[in-house]
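Asker: Sharing the feature lines straight out of Swiss-Prot:
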type    : residues                           : note
MUTAGEN : Pro172 to Ala                      : 75% loss of budding
BINDING : Asp815, Asp890, Asp891             : Mg(2+) 1 binding site
MUTAGEN : Asp890 to Asn                      : 58% loss of polymerase activity when the mutation targets the reverse transcriptase beta subunit; 93% loss of polymerase activity when the mutation targets the reverse transcriptase alpha-subunit
BINDING : Asp1158, Glu1192, Asp1213, Asp1272 : Mg(2+) 2 binding site
MUTAGEN : Asp1213 to Asn                     : 26% loss of polymerase activity when the mutation targets the reverse transcriptase beta subunit; 56% loss of polymerase activity when the mutation targets the reverse transcriptase alpha-subunit
DOMAIN  : 1333-1496                          : domain 'Integrase catalytic'
BINDING : Asp1344, Asp1401, Glu1437          : Mg(2+) 3 binding site
Amino acid sequence: MEAVIKVISSACKTYCGKTSPSKKEIGAMLSLLQKEGLLMSPSDLYSPGSWDPITAALSQRAMILGKSGELKTWGLVLGALKAAREEQVTSEQAKFWLGLGGGRVSPPGPECIEKPATERRIDKGEEVGETTVQRDAKMAPEETATPKTVGTSCYHCGTAIGCNCATASAPPPPYVGSGLYPSLAGVGEQQGQGGDTPPGAEQSRAEPGHAGQAPGPALTDWARVREELASTGPPVVAMPVVIKTEGPAWTPLEPKLITRLADTVRTKGLRSPITMAEVEALMSSPLLPHDVTNLMRVILGPAPYALWMDAWGVQLQTVIAAATRDPRHPANGQGRGERTNLNRLKGLADGMVGNPQGQAALLRPGELVAITASALQAFREVARLAEPAGPWADIMQGPSESFVDFANRLIKAVEGSDLPPSARAPVIIDCFRQKSQPDIQQLIRTAPSTLTTPGEIIKYVLDRQKTAPLTDQGIAAAMSSAIQPLIMAVVNRERDGQTGSGGRARGLCYTCGSPGHYQAQCPKKRKSGNSRERCQLCNGMGHNAKQCRKRDGNQGQRPGKGLSSGPWPGPEPPAVSLAMTMEHKDRPLVRVILTNTGSHPVKQRSVYITALLDSGADITIISEEDWPTDWPVMEAANPQIHGIGGGIPMRKSRDMIELGVINRDGSLERPLLLFPAVAMVRGSILGRDCLQGLGLRLTNLIGRATVLTVALHLAIPLKWKPDHTPVWIDQWPLPEGKLVALTQLVEKELQLGHIEPSLSCWNTPVFVIRKASGSYRLLHDLRAVNAKLVPFGAVQQGAPVLSALPRGWPLMVLDLKDCFFSIPLAEQDREAFAFTLPSVNNQAPARRFQWKVLPQGMTCSPTICQLVVGQVLEPLRLKHPSLCMLHYMDDLLLAASSHDGLEAAGEEVISTLERAGFTISPDKVQREPGVQYLGYKLGSTYVAPVGLVAEPRIATLWDVQKLVGSLQWLRPALGIPPRLMGPFYEQLRGSDPNEAREWNLDMKMAWREIVRLSTTAALERWDPALPLEGAVARCEQGAIGVLGQGLSTHPRPCLWLFSTQPTKAFTAWLEVLTLLITKLRASAVRTFGKEVDILLLPACFREDLPLPEGILLALKGFAGKIRSSDTPSIFDIARPLHVSLKVRVTDHPVPGPTVFTDASSSTHKGVVVWREGPRWEIKEIADLGASVQQLEARAVAMALLLWPTTPTNVVTDSAFVAKMLLKMGQEGVPSTAAAFILEDALSQRSAMAAVLHVRSHSEVPGFFTEGNDVADSQATFQAYPLREAKDLHTALHIGPRALSKACNISMQQAREVVQTCPHCNSAPALEAGVNPRGLGPLQIWQTDFTLEPRMAPRSWLAVTVDTASSAIVVTQHGRVTSVAVQHHWATAIAVLGRPKAIKTDNGSCFTSKSTREWLARWGIAHTTGIPGNSQGQAMVERANRLLKDRIRVLAEGDGFMKRIPTSKQGELLAKAMYALNHFERGENTKTPIQKHWRPTVLTEGPPVKIRIETGEWEKGWNVLVWGRGYAAVKNRDTDKVIWVPSRKVKPDITQKDEVTKKDEASPLFAGISDWIPWEDEQEGLQGETASNKQERPGEDTLAANES
């Protein structure tokens, strides 16, 4: 980038002169363009294709952010790039057109007239033969050195005027200033015939309105034209001829028009409005292509002409495209004839080349119009490119320059710039706001938002400038002009003896007190000294106003001294007499009389006060000291006045007050009626409402309105999502104490003007929290509103680096008080931030308010705050470019080169912010020494963070996260090395924020060192006079870098940088340092605005020359100095390490032993084999907890450590390990377990290692295949017995299939091992012996609730089934509660009896405390099944289905298709219970009630064996019950009864082998159905499926397994 900056800077100095931008500005612009993705690399700026997108993007950015610095720089750079490019193109095209370059192309001669394609080949640069110009170029030097003087004779034959040669058609190439090109010397002899009229044109020309040939055509006087033009410079001329609309007739133009145009171009330039007007006038009628080209040859130089030809061709292509789309386009002749094409429009078609007569005869009128219009548009573009205008960004309104002149210069520059047309109007308006005088800027800021064009802005400013300026003299002049007609009307009426309401109303006479006349006309001449007389000036007794001798503090003069008082009455009208001195040093004070017009009694009906004329105040304010105490006041709608000493409470007069201004002669001005404000101010103020009543219209105001916080034009509208429908969330109730606090806070915000009453359809809750001080804080829950907003993008990517402040510059820190509450919300967005102030018990309608300012908690508030404050400060940044101003949120830091400059700038910044409506806390203004900003303490030479706590409190993962975040903020300032951050990074592992963490010893030791570092280390402020240096080094657990000055001698660090955490399994140190160098260079440009001057590299790079490729890529474009030296002492705290560039691993075989490695996931072994003579040596390593990749890595590491000092070849079939080992050719940072294993092994070797990868199980014979097979067979060999298989599963919990393959056991054995594991079963099986159902009635019940909508409103049915007899009891309930459960069980006990145990799910109604106490009272055991698994209650679930099906059938039979009436529900439920309990089910011969009350005594069946957990078959058991998939067996010795899966039961026939299969034993069990009591029962329950047979944990091992 540095090289590109140098090239661009040099070009700017060449073509821009004094206005060229600095290298810093160019670098900042290039960085911005790369950051925004507009440039892939800085060198792309040379490509013209990127110029327009860059211009559009920077223009858009300037309009949005109001910052035009980069756009200004780009404008200068673009002008320089275009000038350089045009200069190069011009030199090449000039040679091309004149035949001076490598080509041999020249304008066509007469011999080309009959070859239409010739000129096309000329445009393409083809060689067409030797022409006139080429022959002239071969002249001798003495012939070409002296141009031939242009005379009045024929250029062709030398005869006098009137020869036929004057009409020869030889289109000349005349250029302005052609004497610069020697090859043009003498060309006039060959090209002087350029009258542009073909032979015979005189005879074929027809006059308008006549048919046939004209007998005497009017021709152009060519001799006169040549004489005229010869005196102005061009030696050769082509005369354009106008085509009239009446027909193909040519009307010659006045030669002086061409002469004047050529002279105008030479003197005024192409961009001159005069030039443009003359060209447009000359081309107002359609011209032929021949005439257009010759005209441009006359007025344009060689380079502009070449540019014009290209631009003309582009414009003609546009016409052709339009004509192609529209067959009836005028250029197509309204669809008659062939369509137009480029050859026709350029005059290159057959019969047109060099033949103006043919062009006039063949071209259509529509084509002529298109040709001329395209030529004129191309001329405009060439004028803009050939003579680029000055940069518009430098244009500022001068102190004495009028706004119109400034607007003229600005618009001309912008229109001539390269800005897109759509961006010009916004740029002009933005320049009006920033580049004009302050008073004009203020006028534009107060303009309505509907003014969107430059013309509207200009008209608005001119209209407002018609009034007098706001000065003392301006006020006097304005008031004099306003009152003068009033005085004249009064004088005329007095002279005529008339009175009426049309003039000024007469006040009271100050002599007699009577109305209708004034003191001068009073018939009663009172004597002086009368004690009853009151003075109207001093309010004293005993004298009148003329006799008043009271002196003010104005050197003994009364107010109004110095203003003339004309005679009254008299022949002349009186002059304006005001009670104020119109001087800048005096305050404009007036005497005022206030009269209360109310009807209630008061002590004083009128009072006299002195008030200040303040055109900056919106309203009239009477001081509390001047306001009579018995005059009533009331609360105002806006209870605060802002702008007069801050926020001041205000009240308003309840009665209408008549206000009159007393003139110097004692006369009273026209009284006004108003309701003034009353406030505690130092003096009364007459605002604009009073001044306008006096006839003054003050519109060009300076400063903001006094009753606003921040002008509304600074409000930034919010962006809403497309579905931003109003959100209404009810206000939740608040306790009385918090409600009182909320009411007080709302009233306070209302008085401050932050909120306003609302009727919005939006609502979100508000609440209060108690602060540590005991007071309350108002909070607004805006989460629902934020969800509807489109968040603004970040406008500040991070906090500024404070060490970049110039060393020794004094500092000042400002704090904006309540910044959010000083910025208004856009009016259309306020309703979305409404809230409700509730009342207790709804005693009154709730009061609703909405925010007028930025509310805290809105997602866009911080961004808007930054944008608004930045917009206010932007003019100051432009005005004081040398001032360093840091702005972060509501904190400002100013730095200047001197204390005086800092104080002056600080005062200006404060006044600017206060005028904008912000408040600066005086106690928050910091000056040196001891300045603190953004958590740092700044001195004149250093920047240090504020001290850390002694030892933080760490209890959870979230505490560690917050601590690490704080340390990351301090690392760039303290240089905390990676080794001190390691213990804290270790504690960040985990995903639960509440996971427990402890403050361990490693963290404590690291923290102590960090605290000690914070007391001794600090950043040094940057000295711009010294070179900026950068250094990088490898250290423990990472790499570290620093930007500073004097790093190798007396280190002064300015910024620390660190390598990032590795993202790959292994990262070489060379790559780590490469990334750090790139980061260091980018940080230098971003922070200090410049590239590093000196870069210090580790000493290893000095020994390894040339530099590695990665380092060279990181140094691309670096123009500073590179030094390689030992590690600077500044890195001692990081414990630097040496960087080795030695290659440790290669992929080519090396001389040495060859070893083979392999690992197996089935055996969890890694092996290394190598051949020793005829025998293979083997080493193994086993780890049941390691992955196969780790086993492969450990096997390779074991092979590497066999011969550490001997080159070794390692052959592996693991592509993963082979690729990783090759990447570890140089030292680096591992980040995975496998990488750590390999890095540890490589670090212990001193010899080269080669890693060779082979494919496993390949058929290729040879040594490598043999060795790999040996390693593979050793890794996979294992013979696990059953006990070892169980141990393997206990360690790894692998599945049965993997266990069978790994241990070489059967699938059946593997499943049994897995089923015995309590952790691997989704439904863990309980020990054998827990009965899943009762062997007799009242042993085990199952209870559940089921929903039956037909039984609404009491639609919940509690169902209990006896697991032995299948008897069902059902009760109906409205809700599922503990009371309902207890009522149901009590009913079931009353019907069936008390059970020993009840089994349910784990619902809250079954597990509540009251239910447990109820069961304990009845002595009933209670068990629960799997949470949320209804299939654990198999019998009751089937009973639910049977019950609901029976209810449906009975209801439909009674005609109730949907809901059962409440009156019928009890009867129908009883019917269902009766049908289920008292009738046989299916093929059963007994009913459930019979089974329940008359149970069958179980008899023991044949002897059986059962399979226990060890896999052995145990004898001594007899069958009691045999069901579908399960069996109950009884031990013959202990009488213990247990339930086991049927597949674990087989007959106890000793003569059979123990491996008798199940199908062999089935005939034995086929005949036992006579004594199995459960068989009928199972069929009666409609048959169990495999899923329905699964019971709760603890019931049946079979059920758990089959699930």
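Backbone N, Cα and C atoms are what each Cβ position is placed from, and that goes for glycine too.
Original residues only: the substitutions mentioned are not part of this model.
Relative to the rest of the structure, where do these features sit?
Answerer: Within the same chain, the residues at least 6 positions away from Asp890 (mutagenesis position) whose Cβ sits under 8 Å from its Cβ are Asp815, Leu816, Cys819, Cys865, Val869, listed in sequence order.
Reduced to three states, the DSSP call for Asp890 (mutagenesis position) is coil.
In the three-state DSSP reading, Asp1158 (Mg(2+) 2 binding site) counts as strand.
Neighbour count (other Cβ atoms within 10 Å of the Cβ, all protein chains): 22 for Asp1213 (mutagenesis position).
Using a 10 Å Cβ-Cβ cutoff, Glu1437 (Mg(2+) 3 binding site) registers 18 neighbours. Secondary structure from DSSP puts Glu1437 (Mg(2+) 3 binding site) in a helix.
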Asker: Which is it, of Asp891, Glu1192, Asp1272, Asp1344: the one of these binding-site residues whose Cβ has the most other Cβ atoms within 10 Å?
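Answerer: Output for this query is Glu1192.
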Asker: Using C-alpha atoms only, work out the spacing between Asp1344 (Mg(2+) 3 binding site) and Glu1192 (Mg(2+) 2 binding site) and round it to an integer in Å.
Answerer: 56
Asker: What three-state class does DSSP give Asp815 (Mg(2+) 1 binding site)?
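Answerer: Strand, per DSSP.
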Asker: Looking at the binding-site residues Asp1158, Asp1401, which sits with the largest number of other Cβ atoms within 10 Å of its Cβ?
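Answerer: Comparing the binding-site residues Asp1158, Asp1401, the most crowded Cβ belongs to Asp1158.
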Asker: Quick one: what's DSSP say for Asp1213 (mutagenesis position), helix, strand or coil?
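Answerer: Coil, per DSSP.
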Asker: I'd like to know the mean pLDDT over the domain 'Integrase catalytic' (1333-1496).
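Answerer: That region's mean pLDDT is 86.
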Asker: Recorded positions Asp891, Asp1213, Asp1401, Glu1437: which have a Cα within 10 Å of Asp1272 (Mg(2+) 2 binding site)?
Answerer: Asp1213
Asker: What subset of the recorded positions Asp891, Asp1213, Asp1401, Glu1437 lies within 10 angstroms of Asp1158 (Mg(2+) 2 binding site) at the C-alpha level?
Answerer: Asp1213
Asker: What does DSSP call Glu1192 (Mg(2+) 2 binding site) in the simple three-state scheme?
Answerer: helix
Asker: Check the Cα distances from Asp1213 (mutagenesis position) to each of the binding-site residues Glu1192, Asp1401, Glu1437 and keep only the ones within 10 Å.
Answerer: Glu1192
Asker: Whole-number Å distance between the CA of Asp891 (Mg(2+) 1 binding site) and the CA of Glu1437 (Mg(2+) 3 binding site)?
Answerer: 70
